[in-house]
Amino acid sequence: MPSWALFMVTSCLLLALPNQAQVTSQDVFLLALGTEPLNCFSQTFEDLTCFWDEEEAAPSGTYQLLYAYRGEKPRACPLYSQSVPTFGTRYVCQFPAQDEVRLFFPLHLWVKNVSLNQTLIQRVLFVDSVGLPAPPRVIKARGGSQPGELQIHWEAPAPEISDFLRHELRYGPTDSSNATAPSVIQLLSTETCCPTLWMPNPVPVLDQPPCVHPTASQPHGPAPFLTVKGGSCLVSGLQAGKSYWLQLRSQPDGVSLRGSWGPWSFPVTVDLPGDAVTIGLQCFTLDLKMVTCQWQQQDRTSSQGFFRHSRTRCCPTDRDPTWEKCEEEEPRPGSQPALVSRCHFKSRNDSVIHILVEVTTAQGAVHSYLGSPFWIHQAVLLPTPSLHWREVSSGRLELEWQHQSSWAAQETCYQLRYTGEGREDWKVLEPSLGARGGTLELRPRARYSLQLRARLNGPTYQGPWSAWSPPARVSTGSETAWITLVTALLLVLSLSALLGLLLLKWQFPAHYRRLRHALWPSLPDLHRVLGQYLRDTAALSPSKATVTDSCEEVEPSLLEILPKSSESTPLPLCPSQPQMDYRGLQPCLRTMPLSVCPPMAETGSCCTTHIANHSYLPLSYWQQP
């Protein structure tokens, strides 16, 4: 039999037998049988169902279930039987609706065999401790305000006890490739769950007050709600752009009411929108009025942007959000298709802005991308700052930048990046918040490119980074610091030495003269040095004995030439001392009695020191004409 046919038959049976509660095998499993022969549970804590199993079927009217509160007369609960293949026959009793089910009072139960007039089972229980809540119904799931968030809404089957229940979520990806992956079970805490209020006159979403929890009636009028209809929870940490299935179940909180976990609800599937970061979504404002959003345009696709405003509240609304179309910027006629799509809209500063982008492929498939919500003062885009620099020393730059938005100067932070010529890696520096300049140390005799950008990051305004400024080309000079230092040091030392010498000359002349003689000695007498040199050379001449022997080798002449008359003109005297012009004269010749010069020709003669005048010459030289 098909599943839909089985569902229709079961529904007809339930409609035909409205007073007969069905005890399913799942209910039996959840009650953890084996501790009590008579099992009872309550789904809304306003009803009660009890059952027990017998191995053999008995005729109708054989068994009877009696119940009574303390001090009251026992009453019989109508029984009906179910065939259980494993245990035989199951007898089930659902308390009549007209009989009030009381909480926090002991309830006495008896199972009797009427034919034998024998009590088979006896039990005392509290209805508030045998809870088995039915699963939530009318479950709605959709993406939250953040990428990867799941917002769940449901209606409680028993509104009166919804505040005393806790819920558990079971979910997993619907992708068939991950079918074997274990499902995730998460206990939904009260911090992420809020009750959904049912109000007689719903107000617009933006005018709804913050989440109101159920309270007693106010003395000045009725409460702004009637009953708690259901709940709402926000689950985060999911993967954006994926499809998930989910189930919910409930359990008493264990404080006011106690019991077991109820059955799981039917699975509900939901498709989460993708993260708009993957398409490069960026929204900004220049005047705090108009908001511009841009994203990357893919090939052979069309896209459209949507926006909505919402108020922050602790409980999300169960209504589907209303998205407004963002006004798209049309490309210029004749221009090539833009790689970036843009749209703009007028915003307010008193609500949160949500952005949704729908991309339609060439095959007609629609993919949704959700951006992170933001306030308009968190998306202020600054113009590109201008960078000025000057080199104060070799490799040391003094930087200054100016910005047009002086009203937000103290909340503006900057990023400076630079790189060497021919390199692709950038070094990024972040000056302190609100800085208007700084210094940068670079390598001398090199070329660099510098760029600057800015953004707001203060307590009042925030925003994205601006575009990088045009590259500033910098050529650093040679490193002359050490030359300047050495020159200055030499000048200081020279001046100090000069001042010291002047002071020494004035105060201590004797010491000054000695110091001057030691530092600047007087030039020697060249004549004295030459004479000393000649004397030293003569001392190193051959010994006297050797010269005497050589003189003895010269034999004297036996002829003496005398003049004719003794009245001849006297010759000038020769100097008694030999001249130093002929240092090569033999020492033996210095003692010879050569006192007059020989007669000269008629033209006259003079005394000469030529060595030929002191030697014996051939006779023909002295003959008269």
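Using N, Cα and C of the backbone, Cβ positions are placed for all residues, glycine too.
Here the original residues stay in place, and none of the substitutions has been built in.
Here's what Swiss-Prot has on this protein:
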- Phe104 to Ser: Completely abrogated binding to THPO (MUTAGEN)
- 178-270: domain 'Fibronectin type-III 1' (DOMAIN)
- 383-479: domain 'Fibronectin type-III 2' (DOMAIN)
Summary of DSSP states over the domain 'Fibronectin type-III 2' (383-479), given as helix, strand and coil counts: 6 helix, 48 strand, 43 coil
Three-state secondary structure, Phe104 (mutagenesis position) (per DSSP): coil
For the domain 'Fibronectin type-III 1' (178-270), mean pLDDT (0 to 100): 64
